[in-house]
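Beneath this line is the structure, given in structure tokens, with notes to follow.
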Amino acid sequence: MGRREEMIAKIKELMLQPERIRNIGIAAHIDHGKTTLSDNLLAGAGMISEELAGKQLVLDFDEQEQARGITINAANVSMVHNYEGKDYLINLIDTPGHVDFGGDVTRAMRAIDGVIIVVDAVEGVMPQTETVVRQALREYVKPVLFINKVDRLIRELKLTPQQMMERFSKIIMDVNRLIQRYAPEEYKKKWMVKVEDGSVAFGSAYYNWALSVPFMKRTGVKFNEIIDLTLKGDNRTLRQKAPLHVVVLDMVVRHLPSPIEAQKYRIPHLWEGDISSDIGQAMLNCDPKGKMVMVVTKIIIDKHAGEVATGRVWSGTVKSGQEVYLINTKRKARIQQVGIYMGPERINMEAVPAGNIVAVTGLRDAMAGETVAEEQIEPFEALHYVSEPVVTVAIEAKNVKDLPRLIEALRQLAKEDPTLHVKIDEETGQHLLSGMGELHLEVKLYKLKKDWGIDIEVSEPIVVYRESITKSSPMVEGKSPNRHNRFYIVVEPMPDEIYNAIKEGIIPEGRVKNPKEVAKKLAELGMDYEIARGIVDIYNGNMFIDNTKGVQYLNEVMDLLIDGFHQAMDEGPLAREPVMKVIVRLLDAQVHEDNVHRGPAQIYPAIRTAIHCAMMKSNPVLYEPYQKVIINIPYEYMGAVSREITQRRGQLVDMKQEGEVMTIIAEAPVAEMFGFAGSIRSATSGRALWSTEHAGFKRVPNELAQQIIRQIRQRKGLDPNPPTEKDVCPLF
């Protein structure tokens, strides 16, 4: 029996013992060494050869990832680790650190119970680290910390052990501050990481060594020995004395929870159903004999097998031939192949029980975030993505006969990655693809050309703006075309505290199921409780509140009113861009008793026009997306980089100096950041390391707003002149 077969046999045996399973992720800022750490853990567990580990980047198996040297897709792999004489099955998911791929991180967090946060010892905690920690804690995922690239502190910065300890303490404090800020109330203290108990390890993923206090106590290895070996460059002895995989995986087994432990506190927060029901209990107890429930976290398109859905099994056992329901899509499906991933290789299994990460084929209509179950149940709460699409390109097939394939290719891309939005521009017939940034779209379009072999023409990237208001409107009346239905509304700007709570998922988006609970949260954030009690719907950072009293037949048209509210929010009055931070309050209404006279053709225009008219009376404004830019450069390029940023309407937020290296943190509008990669490369002779992340939306300066509105309207084939109140408000 070969090494691989032995491994598979062991994995099969451990899959049945959930107390011996750890579902974990590795998450970090770009280039902090996450994929190198993953590979060396795999090498240690005997999954790839040690010589290749760290150079091979086994989890970066997409050829684009290898070429760019960044991880784009969240890959997963199962491996076995022995701790205190017992074998454990570790399912590892490697997630991207680049902000344009933040959606993958969000999806991976749903499948795992614990996460290794990797922080570069030289750079410390960076903005993307904060984003990833926030996502993990929001999904009730417990963290441990690995401080990487310690070899650079010894070799390049030549720090003394004392200085290194000070640096580690600062990183640990920063990570704990994030845990304090974002962890669920009952875990703020419990989940803090500490050197003493071994929930912190430090080392070098590239040179394959690590240390933790329990390891040093157990083996007698001293930090000073490690420093000497590093200075001598004796990497082989380093690897043997303090093997990375032993230290890190020991920390994982000891401090991160098994599915049996984790599901007890995660299920009540992630699942919206009744916990006391049979299925609720089966998930709570990770019961392989219960009814099967899994959540899809990723769809991969495989050349041979078609669509492969990977996800987490919460209860029951996934078997080939099983009939299942896709809860969100409301479709039935039959599971075909069942397996697990070992890197790019999918290994077939007869069945995969609760507590494991599974890969299945046959779920053709599933998307990431789908709940799959043996019977119809409540779905898991929607996945929250930290960024939103801010850049759009228009795509056309060069050859008309490729059009059907282009449509199918875009459908599949959007399915693999729900942070991509695809829609057809009805005016021009072009397909519009929106993503989280220039790199995100570049990678996806390359994939489209390569995998599908379609010749496409791509427009210059276009920025997605937002419309909003700055003051409350007077009451506006909206009438249906037949004049039988009237709605009286006001619009108000949403306070930042409430908007941020929605964006952070503290107040969930969607139809409000429990108005009292949401009203209480809104009141805590400063909204009048009596007004907040009428909350009906939250949509893309906007709110619809029903403050009417006893209006007859209103309930019958409420769904239509919500649809009309969504239409008004999807396309604002200024330039038909999405709306943000607007509260729409319905104060009174008259609804016709006969439903023939109150259908969609009557209700939609009435509510839509009323909202747009009210917005025009509330000093409407345009917002644009901003990016945070983090640049590391040698000191002498400081001036050139500052100029590059200020020319792009950017502002310097912070600067730090570390030896010869400067870290500049700036914010700039996305619209001005196109082509930044080329400019910064030539300004610094290619010596800048930089990354970006979404920094929210800011108001466009008035002098630019009119010009931008004109450009957007012209592009959409509308009258270029910005509309006036008269144009939008009908004369009743």
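FYI, residue positions are counted from 1 along the chain as it appears here.
Yeah, the Cβs are placed from backbone N, Cα and C, and that goes for glycine too.
Remember, predicted model here, so these are calculated numbers, not experimental data.
Annotation source Swiss-Prot lists GTP binding site at 28-35, 94-98, 148-151. For VAL150 (GTP binding site), the same-chain residues that are 6 or more apart in sequence and have a Cβ closer than 8 Å to its Cβ are ALA121, MET164, PHE202, GLY203, SER204.
Mean per-residue pLDDT, taken over the domain 'tr-type G' (19-260), amounts to 80. The domain 'tr-type G' annotation in Swiss-Prot covers 19-260.
Within 10 Å of the C-beta of HIS597 (mutagenesis position) we count 14 further C-beta atoms, all protein chains included. Quoted from Swiss-Prot for the published mutagenesis HIS597 to Ala: No histidine modification.
Within 10 Å of the C-beta of ALA28 (GTP binding site) there are 28 other C-beta atoms, taking all protein chains into account.
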